[in-house]
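Asker: Take a look at this one; I'll ask things after.
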Amino acid sequence: MLLKNAVQLICYPDRIGNNLKDLYTVVDTHLSEAIGGLHILPFFPSNADGGFSPLTHKEVDPKVGTWDDIEAFTAKYDLCVDLTVNHISDESPEFTDFIANGFDSEYADLFVHVDKFGEISPDDMAKIHIRKEKEPFREVTLSDGTKTRVWCTFTEQQIDLNYESDLAYQLMESYIGFLTSKGVNLLRLDAFGYTTKRIGTSCFLVEPEVYQILDWVNQVALKHGAECLPEVHDHTSYQYAISRRNMHPYGFALPPLLLYSLLDANSTYLKNWLRMCPRNMVTVLDTHDGICIPDVEGVLPDEKIKVLIDNIDARSADPIMRRSAANIHSVGAIYQLTCTFYDALMQNDDAYIAARAIQFFTPGIPQVYYVGLLAGCNDHELMEQSGELRDINRHYYTLEEVEQDIQKPVVQRLLSLMKFRSNYPAFDGHFELNYSNNSSVAMAWRHGDYYCHLFVDLNFKTVKVTYTDVETGETRHLEC
């Protein structure tokens, strides 16, 4: 494994302070012993979706910093960066060249031209997995007045790439080579499941094409000294498929599983999952997205999922729903719950520390989202200003707020756990799920003479961590 076996921080380039320099100051001052890496969300020039509509992956948005700022991180920490494999901005040089030169553009085949599919029947439209309140197509007018349609899964500004063309692979390889030259060693493959377009299917995670694309990206990344973290929210079986392909899967089932376990004081389903979950995961409790429900389907019974949703609903903004391209106004089951993880646990410090302790003892590399690091609460004001439901969990912290919140008792307890997880050698060894009753969890790690054990009582939300001091041979207790 190329990555340090340590906690990583997930953060925006401009929401802990104003820019990358501010972020580095906070990390170096408060977190240097607590983390081994960072996932810095998109810092590229972008015109939509909070950075996820990049004009290029070869520039840093000057509003947040320079490549020197990025390389300051990579000199000391692992760095995960988003590679938006599905789309690029409509303001990118490639798409603006297509608008100017039409189908004579050297980049014309880089995009998915909807009209090549002919008329799409209502039945086929109904199958397409969509992410907005309209069909995933956009009509554009070329400079000569010709109108044509291109595929755009997300916002109108995010134009999907055509993986039936060599141009898409050439673009991705150039991005991967450039990012790794700056020290990036983990590529988060954003929205990769939407790269497959085959009418008559969901156009989402279509096999075998999706794995052919993934395997190619992973091969190129490994050649350049980086690993891959494909991002997909769907049935947990996809995470196993990713793991088998020598890539890191997300442990996206863990957040809803832990919420259910702590709110209902029932560890049965959590322990069932821990017995079989991939061992090379990246685990999260919170991210810049909401708490996704599809990831836990098949792990939690449907009636337990309903109990969880009903419990959290009062502390969440409106949920994000699943939609059909045939009828954009019809909604299916809940896709994401929108609230901070701390609020989901009713701002209960002990429950929150219990959740983090279980995350840190779960196999894989743990990531902590910046709002979660500071035990942040729902930012209703930002959400109402932007109209984006997920902004409830995307607070802009001033440096003064960080200095204040980092001293909160719950945050100091979390930092103690993070330092232990990032530095105690037992986590380089073997995972053990020990026997416990259905209202508790017992987990351990062993590596040579190093041994650590976690016991969590889900009723009382108490956490007990013990570990071996190899210098004295004594068993010690971690204050958390």
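Backbone N, Cα and C define each Cβ position, glycine as well.
Feature table excerpt (Swiss-Prot):
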type: ACT_SITE; residues: D190; note: active site, nucleophile
type: MUTAGEN; residues: Y194 to A; note: 2.7% of wild-type catalytic activity
type: BINDING; residues: Y194, Q336; note: substrate binding site
type: ACT_SITE; residues: E231; note: active site, proton donor
type: MUTAGEN; residues: A333 to D; note: 0.3% of wild-type catalytic activity. Does not gain activity on sucrose
type: MUTAGEN; residues: Q336 to A; note: 2.6% of wild-type catalytic activity
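What's the neighbourhood like for each of these?
Answerer: In the three-state DSSP reading, D190 (active site, nucleophile) counts as coil. Taking the Cβ of D190 (active site, nucleophile) as centre and 10 Å as the limit, one finds 19 other Cβ atoms among all the protein chains shown.
Neighbours of Y194 (mutagenesis position), defined as other CB atoms within 10 A of its CB across all chains, total 26.
The secondary structure of E231 (active site, proton donor), as reduced to three states from DSSP, is coil rather than helix or strand. Sequence-distant neighbours of E231 (active site, proton donor) (same chain, six or more apart, CB under 8 Å from its CB) are R188, L189, D190, A191, F192, Y250, listed in sequence order.
Of all Cβ atoms in the shown protein chains, 13 besides its own fall within 10 Å of the Cβ of A333 (mutagenesis position).
Around the Cβ of Q336 (mutagenesis position), a 10 Å sphere holds 18 further Cβ atoms from the protein chains shown.
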Asker: Just to verify a number: CA distance, Y194 (mutagenesis position) to A333 (mutagenesis position), in angstrom, no decimals.
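Answerer: Cα-Cα, rounded: 19 Å.
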Asker: Check A333 (mutagenesis position) against DSSP and tell me helix, strand or coil, would you?
Answerer: strand
